[in-house]
Amino acid sequence: MAKCRVRVSTGEACGAGTWDKVSVSIVGTHGESPLVPLDHLGKEFSAGAEEDFEVTLPQDVGTVLMLRVHKAPPEVSLPLMSFRSDAWFCRWFELEWLPGAALHFPCYQWLEGAGELVLREGAAKVSWQDHHPTLQDQRQKELESRQKMYSWKTYIEGWPRCLDHETVKDLDLNIKYSAMKNAKLFFKAHSAYTELKVKGLLDRTGLWRSLREMRRLFNFRKTPAAEYVFAHWQEDAFFASQFLNGINPVLIRRCHSLPNNFPVTDEMVAPVLGPGTSLQAELEKGSLFLVDHGILSGVHTNILNGKPQFSAAPMTLLHQSSGSGPLLPIAIQLKQTPGPDNPIFLPSDDTWDWLLAKTWVRNSEFYIHEAVTHLLHAHLIPEVFALATLRQLPRCHPLFKLLIPHIRYTLHINTLARELLVAPGKLIDKSTGLGTGGFSDLIKRNMEQLNYSVLCLPEDIRARGVEDIPGYYYRDDGMQIWGAIKSFVSEIVSIYYPSDTSVQDDQELQAWVREIFSEGFLGRESSGMPSLLDTREALVQYITMVIFTCSAKHAAVSSGQFDSCVWMPNLPPTMQLPPPTSKGQARPESFIATLPAVNSSSYHIIALWLLSAEPGDQRPLGHYPDEHFTEDAPRRSVAAFQRKLIQISKGIRERNRGLALPYTYLDPPLIENSVSI
């Protein structure tokens, strides 16, 4: 006979408790005990409860290997319960044979209906560390089960592959939004839709009467940053600053030679550059920068309210004056092929010509941001990381424990996006000039160009030559966060991988990397994505990239959407007239006629309001309430990571006090651990 204390912790979320009966059996090196019911007087397993149970085992099972948890309905059905599956969220189990000698079994899973969970003691183990056949068999069975539950599908040819579920109703509770998060998202969507519907804006297919009328819509859920955008959107300095610190801060690059198809001359830009210099001198000095939206050339366009929509493929040349002067646009060409019907617009042109040219650039920024930077890089690729993690890494694996907080809710939000945003006839088709067809074109085109280095911030900054451009807060804050993540990951890797050989010998890790390469990057070797990792250094870089992409990168390109776009002329989602082919034609009336119709603008506002802020149940970067790591060494690393993020946040907030428009999107407490909205 053997006696032990079993302590059980139930989650605090709404619906986490259960009326079902829970039993456990203990698996050890000498065998497995019979199922032992966990019950006492009163109700067990209420939400938020931690409960102790004294159990007696008929035999000694030897060294404990696993805990088998069994849940079944009560023998006597309770009123109103017989028609539903009673789910239970278990946080952890603890076994104590002697006082002070407890074994901890992390769980942090939902168990729906009648079923069974197998839990291992919390110490993380790489596959080559498991020598007992029972543990080896458990790892394999766990992965086989998850690979059946979470399978791949091709949603659109040429896109990264994704989860093979049609709707969020099909998802199991372990990858689904919490009840609170779901309710808040629904309330947000419903309130936004109702307000705009009552105002009649969703049914108006015509033009806005004036910018002043747009201003009245702008009163919808204002923010301080959005107010700043409204006040400064026409200014050249603000236009340029958005390439650095707006929602698409990843395109600008230093220009050392002008493209052949962008024939800017000294005469054109002399009024901006001033005396005593030239284009060639500024190119050699490194003070010119280029933003090229050429990927949009010839892209599919949409039809809205029965009218064809239009897109441009502009190139924008910007100049950084010496000293502390602002970055300014000095030339814009709206199409890729130069010619008499493709003028180069200049700041010295008529006010409305120049404003219209800048607005076409902003429309192109919107398309590339939403389709490529946001949807592809910050949603579809993180979904690949999430799905491969669930399919190839068992829960006891140190990299599963490290990554699971960073894939929370990603499969839910992406499944919801395929239902409500990118499906034919949904929000993207209702509000944007490219529609789902154009978005699909852009994603396919970028997938053919996408390189591993683009996903690694330090390499991307170097490749674009923007290491020293002043006022680039996305770079400054992002590099600090990248460094903090890399230091944290390096410590975790050093704990579990003593050598490069140990990385090479981890077959679960290698299967994970191969699956990301084959399913996410479609086996394209030119992407530079690894299909195997053979050193600790390569592993640290790869995991840092994954965590940064799922957290900071997503925050940088997602959190500011409402701020930047709610004043629609700053980032119009469509253009109703073609790009101008000559100068001197733009007027206030033609500017308004080019902008989106009222209903398209309004549907766009609904999408922005939904996608810009987390609807509750948030977990900021480095906040890990689910304690998957139980050993002292990784817990110390987590604490050090959290302290570093606090220091970074203090520095960002101190800097922001001196800025007219604070850059907050990479302040660590405002970064979500995962792609969850």
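Indices start at 1 and increase along the chain as displayed.
From the backbone N, Cα and C atoms, a Cβ is placed for every residue, glycine too.
Original residues only.
Mean pLDDT of the predicted structure over the domain 'PLAT' (2-125): 90. Positions annotated as domain 'PLAT' by Swiss-Prot: 2-125.
Taking the Cβ of GLY17 (Ca(2+) 1 binding site) as reference, residues of its chain lying under 8 Å away and at least six apart in sequence are, in sequence order, THR10, PHE45, SER46, ALA47, GLY48, ALA49, TRP88. The Ca(2+) 1 binding site annotation in Swiss-Prot covers GLY15, GLY17, ASP86, ALA87.
Residues near GLU32 (variant position) in space but far in sequence (CB under 8 A, at least 6 apart, same chain), listed by position: SER25, ILE26, VAL61, ARG68. Mapped onto three states, the DSSP output places GLU32 (variant position) in strand. As a natural variant entry, GLU32 to Gly appears in Swiss-Prot alongside the note: In clone K12.
Contacts of LEU38 (variant position) defined by a Cβ separation under 8 A and a same-chain sequence distance of 6+ are given as VAL6, VAL8, VAL22, SER23, VAL24, GLU44, GLU51, PHE53, VAL55, in order along the sequence. Recorded in Swiss-Prot as a natural variant, LEU38 to Met carries the remark: In clone G2.
In the three-state DSSP scheme, ASP39 (Ca(2+) 2 binding site) is classed as coil. The annotation Ca(2+) 2 binding site is assigned in Swiss-Prot to ASP39, HIS40, GLY42, GLU44.
Counting every protein chain shown, the Cβ of PRO58 (variant position) has 10 other Cβ atoms within 10 Å. DSSP gives PRO58 (variant position) a coil state; it is part of no helix or strand. As a natural variant entry, PRO58 to Arg appears in Swiss-Prot alongside the note: In clone K12.
Annotation of the natural variant VAL76 to Ala in Swiss-Prot: In clones G2, G5, G11 and K1; the original residue is retained in the structure shown.
In sequence order, ILE247, VAL557, SER558, GLN561 make up the list of same-chain residues 6 or more apart from HIS374 (mutagenesis position) whose Cβ falls under 8 Å from its Cβ. For the mutagenesis experiment HIS374 to Leu, the note given by Swiss-Prot reads: Loss of enzymatic activity.
Around the Cβ of ILE677 (Fe cation binding site), the number of neighbouring Cβ atoms within 10 Å comes to 21. Sequence annotations record features per position, and here Swiss-Prot assigns Fe cation binding site to HIS374, HIS379, HIS554, ILE677 based on sequence analysis.
Its own atom aside, the Cβ of ILE413 (variant position) has 20 Cβ atoms within 10 angstroms in the protein chains shown. Here the residue is the original one, while Swiss-Prot reports the natural variant ILE413 to Val with the comment In clone K7.
Among the sequence features in Swiss-Prot, the natural variant ARG536 to Gln is noted as follows: In clones G2, G5 and G11. Look at ARG536 (variant position): DSSP puts it in a helix. Neighbour count (other Cβ atoms within 10 Å of the Cβ, all protein chains): 18 for ARG536 (variant position).
Here Swiss-Prot notes a mutagenesis experiment, SER558 to Ala, His or Asn, with the remark: Retains catalytic activity indicating it is not required for iron ligand-binding. Counted within 10 Å of its Cβ, the other Cβ atoms near SER558 (mutagenesis position) come to 23, all protein chains included.
Long-range Cβ neighbours of TYR603 (mutagenesis position) (same chain, at least 6 residues apart, Cβ-Cβ under 8 Å): LEU202, LEU427, LYS430, SER431. While the structure shown retains the original residue, Swiss-Prot records the mutagenesis experiment TYR603 to Asp with this note: Changes the stereoselectivity of the oxygenation reaction to produce (15S)-HPETE instead of (8S)-HPETE. Completely changes the stereoselectivity; when associated with V-604.
If you draw a 10 Å sphere around the CB of HIS604 (mutagenesis position), it holds 24 other CB atoms from the protein chains shown. Here the residue is the original one, while Swiss-Prot reports the published mutagenesis HIS604 to Val with the comment Changes the stereoselectivity of the oxygenation reaction to produce (15S)-HPETE instead of (8S)-HPETE. Completely changes the stereoselectivity; when associated with D-603.
Most Cβ neighbours within 10 Å among the binding-site residues GLY15, GLY42: this distinction goes to GLY15.
Surrounding the centroid of the Cβ atoms of ASP39, HIS40, GLY42, GLU44, where the record places Ca(2+) 2, the chain contributes additional residues within 8 Å, namely LEU38, LEU41, LYS43, GLU51, PHE53.
Annotated Ca(2+) 1 site GLY15, GLY17, ASP86, ALA87; additional same-chain residues within 8 Å of its Cβ mean position, judged by their own Cβ, are ALA16, THR18, TRP19, TRP88, PHE89. Cα-Cα distance from ILE413 (variant position) to GLY42 (Ca(2+) 2 binding site): 39 Å (rounded to the nearest whole number). Comparing local CB density within 10 A for the binding-site residues HIS40, HIS379, HIS554, the maximum falls on HIS554.
Just so you know, the Cβ of ASP39 (Ca(2+) 2 binding site) picks up 14 other Cβ atoms within 10 Å once every protein chain is counted.
ILE677 (Fe cation binding site) has GLY15 as its nearest neighbour among the binding-site residues GLY15, HIS40, ASP86, going by CA to CA distance. Put simply, HIS40 (Ca(2+) 2 binding site) is 20 Å from ASP86 (Ca(2+) 1 binding site) when counted between their Cα atoms.
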